[in-house]
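Working notes for the structure below.
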Amino acid sequence: MKVIMTTKVDKASMNIMQKLIENFGFKETELKFDGNPVYKKDDMVILTTNDEMIYYDYLDREIEKQLSFKPEIIAFASRHSSKQKLPALTTHVTGNWGEAMYGGKDESFAIAIPSAMKLALLKMNELNDLGWTVCYEATHHGPSELEVPSFFIEIGSSEEEWVNDRAGEIIAETIVYVLDNYENSKFKVALGIGGGHYAPKQTKRALNSDLAFGHILPKYAQPVSRDVILKAINRFHEKVEAIYVDWKGSKGETRQLAKSLAQELGLEFIKD
């Protein structure tokens, strides 16, 4: 089963859920998760919780405990908040390059699924008739303690956008498309290094080439140790083939570390 995760405390999440039910034929079942109705269509279920999803470590175990199945993948339908209030449609994997400020554990990562995130980016970009930004975000916040692949897909960045009907429709359609197609998609998988939080160069590369990013280490989280980068590389569902560096958007020691790791691991080194 493929899981679409939502929460009652998030207006964007509820907007996306409503559009999934209205437009894509999800039907209420007799099952409950965290006390809320479970909706199902084919091999997909919508689950709803009552608190912020970023703190839901071990969600996969909880699903197994309550519903007796292990998810193949979890798509978290969520809001994105930023001070700039940039209208945006974003996707990213979760985890913490350093201290865990917002869920998850320190220096710990969820399992990235680059093919799903790339398909999400491409589909959001294709459907985006709002004129909003479509982008990756760097790896940040929780949950980090999940043993199945997952990704967040978000509407940003203020209440006005969270409740926007068209944004809800775009994300709902994107999620269904991604869950239907990610298993049959083959891209060149890369760890991304450098740039700001919205990973502009990685986003551009993913939209215009066969590169698909999983974990992305932004400049503001640098430097990190070799061990932390290796930890992130080991938390990809698909085999990492390249390390990509936004050269100007990275600190000197991180550039060199990325270069030597690529050599050591036999990965392609892409300098942009």
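Glycine is treated like the rest: Cβ placed from N, Cα and C.
Per Swiss-Prot, mutagenesis Ser78 to Ala is noted as: Reduces deacylase activity. Ser78 (mutagenesis position) is surrounded by 25 other CB atoms, counting those within 10 A of its CB over all protein chains shown. In the three-state DSSP reading, Ser78 (mutagenesis position) counts as strand.
Under mutagenesis, Swiss-Prot gives His80 to Ala with this note: Reduces deacylase activity.
DSSP gives His92 (mutagenesis position) a strand state. For the mutagenesis of His92 to Ala, Swiss-Prot gives this note: Reduces deacylase activity. The structure shown keeps the original residue.
For the mutagenesis result Glu137 to Ala, the note given in Swiss-Prot is 10-fold decrease of deacylase activity. In sequence order, His80, Thr90, Thr91, His92, Phe152, Glu154, His197, Tyr198, Ala199, Ile216 constitute the residues six or more apart from Glu137 (mutagenesis position) in its chain with CB-CB distances below 8 Å.
Contacts of His140 (mutagenesis position) defined by a Cβ separation under 8 A and a same-chain sequence distance of 6+ are given as His92, Thr94, Gly95, Asn96, Trp97, Tyr102, His197, in order along the sequence. Swiss-Prot gives this note for the published mutagenesis His140 to Ala: Loss of deacylase activity.
The mutagenesis experiment His141 to Ala is recorded by Swiss-Prot, whose note states: No effect. Around His141 (mutagenesis position), the same-chain residues at least 6 positions away in sequence with a Cβ under 8 Å from its Cβ are Ile54, Thr94, Asn96, Met101, Tyr102, Gly103, Gly104.
For Trp162 (mutagenesis position), the same-chain residues lying six or more positions away in sequence with a CB closer than 8 A to its CB are Asp10, Lys11, Ala12, Asn15, Arg79, Ile155. Here Swiss-Prot describes Trp162 to Ala as a published mutagenesis experiment; the accompanying note says: Increases deacylase activity.
A coil conformation is recorded for His197 (mutagenesis position) in the three-state DSSP classification, outside any helix or strand. Quoted from Swiss-Prot for the published mutagenesis His197 to Ala: Increases deacylase activity.
A 10 Å cutoff on Cβ-Cβ distances gives Tyr198 (mutagenesis position) a total of 21 other Cβ atoms nearby, all chains included. Annotation of the mutagenesis experiment Tyr198 to Ala in Swiss-Prot: No effect.
The number of other Cβ atoms within 10 Å of the Cβ belonging to His92 (mutagenesis position), over all protein chains shown, comes to 29. Note on the mutagenesis positions His80, His197: the fewest other CB atoms within 10 A surround the CB of His197.
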